[in-house]
Amino acid sequence: MSGESMNFSDVFDSSEDYFVSVNTSYYSVDSEMLLCSLQEVRQFSRLFVPIAYSLICVFGLLGNILVVITFAFYKKARSMTDVYLLNMAIADILFVLTLPFWAVSHATGAWVFSNATCKLLKGIYAINFNCGMLLLTCISMDRYIAIVQATKSFRLRSRTLPRSKIICLVVWGLSVIISSSTFVFNQKYNTQGSDVCEPKYQTVSEPIRWKLLMLGLELLFGFFIPLMFMIFCYTFIVKTLVQAQNSKRHKAIRVIIAVVLVFLACQIPHNMVLLVTAANLGKMNRSCQSEKLIGYTKTVTEVLAFLHCCLNPVLYAFIGQKFRNYFLKILKDLWCVRRKYKSSGFSCAGRYSENISRQTSETADNDNASSFTM
């Protein structure tokens, strides 16, 4: 073999050029190392990602802030599911606030911020993903108790509702623990003449095995185990709804199912690409063309994964009737405050009190249902 041999301890990233081994003749086992340039992938990422991240940041921040404001104005109407959805909105807000940094990094082709910022932003993404999956698991279990275990629902949920804040704190804590490897291994370092913010495992023995181990643990606890819980819960939920033929129950669960499906549709493609990338680590016979394809796919699916941050508020607005009503009330109240007084003569305060009174009356009709999913 001519040329330099590949170091199997290196953990390749799809944005870096590397050497591939190709046969020099059909009958010869000799091969030579050729440089696989991923400049096309980097150029595509430099143009596509900043625009996509900017749009996701604007719409995600606006939508999730409105969700938090809506919950804040109508906090008496919360159920356990509402508390989980509120925490998911907070996680999404924290996440989209990091996107401008990544947009700048892709646009400039280098990580221009500090090493501490690199670790922090990478960690926030991992925590957001794991927290979202665990909260969706909690939502699924809450809906399972409310619908499948209807006879026990009131007793169980009435005991658990006051503890919803503790449950959310546990979820956040587990998310931090699951994502701890992200804070440890991600760092700013120089490669091919520019600084990057990527995982670096060269400080440990057998870095490829370490990367596979960390990736496996994150996927296991942050994706596959929650997914199994959701499949179990929603299988019995759908079975119960089909048997009940209750349109009101169908409306109550519709928004939750939509949120789960959208989240999985956004996250599964990118995680499958990461699995393929991990499976290719250390292989000598990696095709340059296939690596370019993986690079393009990773860029697009990553944007798709981030897109869920601004899709959840849209789902609430178009599917959740009570959320839509509450949101419209807030808009009317804000408009009323701006105008101070309507031509009819009654004040904004009176109108707001009327809205609150109506909201409280509506909530009393169904204390056990999620106010944002009916």
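One is the number of the first residue shown, and numbering goes on along the chain from there.
Glycine is no exception: its Cβ is also placed from the backbone N, Cα and C atoms.
Here the structure is a predicted model, which means the values were calculated and not measured.
Where Swiss-Prot documents Cys36 to Ala as a mutagenesis experiment, the accompanying text is: No loss of calcium flux but loss of chemotaxis in response to CCL20 stimulation. No effect on cell surface expression. Classification of Cys36 (mutagenesis position) by DSSP places it within a strand.
Counted within 10 Å of its Cβ, the other Cβ atoms near Cys57 (mutagenesis position) come to 21, all protein chains included. Under mutagenesis, Swiss-Prot gives Cys57 to Ser with this note: No effect on calcium flux and chemotaxis in response to CCL20 stimulation. No effect on cell surface expression.
In the three-state DSSP classification, Cys131 (mutagenesis position) falls within a helix. Its own atom aside, the Cβ of Cys131 (mutagenesis position) has 27 Cβ atoms within 10 angstroms in the protein chains shown. Per Swiss-Prot, mutagenesis Cys131 to Ser is noted as: No effect on calcium flux and chemotaxis in response to CCL20 stimulation. No effect on cell surface expression.
In Swiss-Prot, the entry for mutagenesis Cys138 to Ser states: No effect on calcium flux and chemotaxis in response to CCL20 stimulation. No effect on cell surface expression. The structure shown retains the original residue. For Cys138 (mutagenesis position), the Cβ neighbour count at a 10 Å cut-off comes to 22, with all displayed protein chains included. Look at Cys138 (mutagenesis position): DSSP puts it in a helix.
Cys288 to Ala, Gly or Arg appears in Swiss-Prot as a mutagenesis experiment; the accompanying note says: No loss of calcium flux but loss of chemotaxis in response to CCL20 stimulation. No effect on cell surface expression. For Cys288 (mutagenesis position), other Cβ atoms within 10 Å of its Cβ number 17.
In Swiss-Prot, the entry for mutagenesis Cys336 to Ser states: Reduced calcium flux and chemotaxis in response to CCL20 stimulation, and reduced CCL20-binding. No effect on cell surface expression. The structure shown retains the original residue. Its Cβ placed at the centre, Cys336 (mutagenesis position) has 19 other Cβ atoms within 10 Å.
In Swiss-Prot, a published mutagenesis experiment is listed as Cys348 to Ser, annotated No effect on calcium flux and chemotaxis in response to CCL20 stimulation. No effect on CCL20-binding and cell surface expression.
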Minimum Cα separation from Cys288 (mutagenesis position), reported as the residue among mutagenesis positions Cys131, Cys138, Cys336 that achieves it: Cys131
Candidates Cys36, Cys131, Cys336 (mutagenesis positions) - the one closest to Cys57 (mutagenesis position) by CA: Cys131
Pairwise Cα distance for Cys131 (mutagenesis position)/Cys36 (mutagenesis position) [Å, integer]: 37
